[in-house]
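Have a look at this one before I ask anything.
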Amino acid sequence: MPYRAELKRPDLKGSFPCSICQKVFCHSSSLSRHRMQAHFKSYTCTTCNNEIPSNDTLRSHMYRVHNITRMFMCRCCNWAFPDKTSLHIHMQSMLKNGTPGEAAVLAKSSDVVDSTSESGSPRQSPPFSPDLLMQKRMLQVAANNNNIGSIFPTLLKSPDSKSMFPLDLSNMGPSQFLSAWLANNPINTAALNLAAQQTPSKDSIQSSNISDYDDLEVQTTEEDIKFEVESSDVSPRSVIVKTEPTFKRELEHDADIDVEGDDGEPPLKMTIDDKNIHISHDQPSPTVSDSHISGGSSSHSGESLKCFDCQVARGKLVAVEDKCRAYEKTIRELQVQVDFLRKIQPNPMPPVMLPPPMMPMPSPGPNNLFQNPAMRMLLNNLIHMNRPSVVP
């Protein structure tokens with residue numbers, strides 16, 4: 001095919017024949033798309049028993065009516081299943097018995113097949129085996145290898161090749177020669193036998209092959225059905241309305257917020273924990289801007305004021321603690337001195353009482369009245385007059 005060399009994933013190149021019209025495709029996804037568009041025109045929803053015209057309508061129907069965003073399509077009969085387990089049960093039953101099996105089905109397809117087709121219903125899909133699939137993959141690898149002529153250039157022309165291979169190599173191309181060499185290689189045969197011994201069972205091989213080839217996961221999003229919503233009549237039931245958050249609308253209406261400040265106060269500069277902090281009332285708050293108003297700006301400003309008050313209280317508390325430490329130190333020093341004095345004088349002496357001061361006697365001299373004899377006589381008479389009488 002001309003477009004095989006332009007594929008983005010050359011490792012996925014291969015031949016995927018359609019079991020209905022025998023067309024061959026390079027990718028399994030191309031085969032699946034072909035089967036959905038050419039052979040399966042309508043579906044029947046098993047939940048609500050509605051007829052669905054196409055695959056795109058099936059996806060939108062499951063998304064809108066039943067709120068199902070993921071479903072797994074069988075590439076053999078294009079039935080839709082809710083999970084991989086149901087799909088594998090269906091495929092195992094198709095391989096063993098030729099019947100769909102008892103699995104949960106979301107939608108069944110109605111195929112439109114020509115009269116010349118071999119299989120007229122999805123239940124009559126041709127069975128396959130792991131051995132045939134392995135040989136098919138080996139042939140695909142051989143067909144994709146375009147450099148075999150450069151790897152074995154002499155074997156094609158060697159006369160001894162007839163003894164090695166009983167086939168006629170004269171008319172073989174590089175890819176056909178590689179297929180024949182792989183089929184007759186004893187090392188490859190031993191490797192296949194070892195792989196067959198290590199293979200646990202055919203059921204596991206079939207399930208792995210089914211998971212690699214026959215399951216198609218379909219995810220539906222709003223973007224997938226956007227085109228269909230615009231082109232068709234939309235019922236009120238299927239409209240998805242995206243409401244704008246009320247908080248955003250409130251912010252848009254209240255975008256102009258006036259923040260009151262003290263314009264007349266000078267900037268405040270203080271030191272907290274050995275860090276200089278300069279607070280200016282002219283600077284805008286980082287939590288308030290003209291273009292965007294944060295919902296928690298008021299709470300942030302309240303927290304900042306609370307932190308400022310806490311720092312001031314903390315500074316006062318530190319000063320009080322320092323003063324208390326100084327008082328405690330002085331008390332300890334005085335207590336040490338008292339203990340030392342008690343050790344020196346175990347019995348304290350009573351305090352010394354000084355005598356009361358006496359009347360000062362006048363100094364002898366010519367100006368002293370008591371030195372006069374007349375004055376002395378008057379004093380003696382006064383003393384005798386004031387003396388009490390003695391009773392016999």
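Each Cβ is built from the backbone N, Cα and C atoms, and glycine gets one as well.
What Swiss-Prot records for this protein is below:
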type: MUTAGEN; residues: SER30 to Phe; note: In gm16; causes arrest at the L1 larval stage, defects in hermaphrodite-specific neuron migration, and impairs pharynx attachment to the nose
type: MUTAGEN; residues: HIS39 to Tyr; note: In gm48; in some mutants, causes arrest at the L1 larval stage and defects in hermaphrodite-specific neuron migration
Let me check the 10 A CB neighbour count of SER30 (mutagenesis position). How many other CB atoms are there?
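Cβ-Cβ neighbours of SER30 (mutagenesis position) within 10 Å number 14.
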Measuring Cα to Cα, how far is HIS39 (mutagenesis position) from SER30 (mutagenesis position) in Å?
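Here the two Cα atoms are 13 Å apart.
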Would you count the other C-beta atoms found within 10 angstroms of the C-beta of HIS39 (mutagenesis position) for me?
19
Please report the DSSP secondary structure of HIS39 (mutagenesis position), reduced to three states.
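For HIS39 (mutagenesis position) - judged by DSSP and reduced to three states - the answer is helix.
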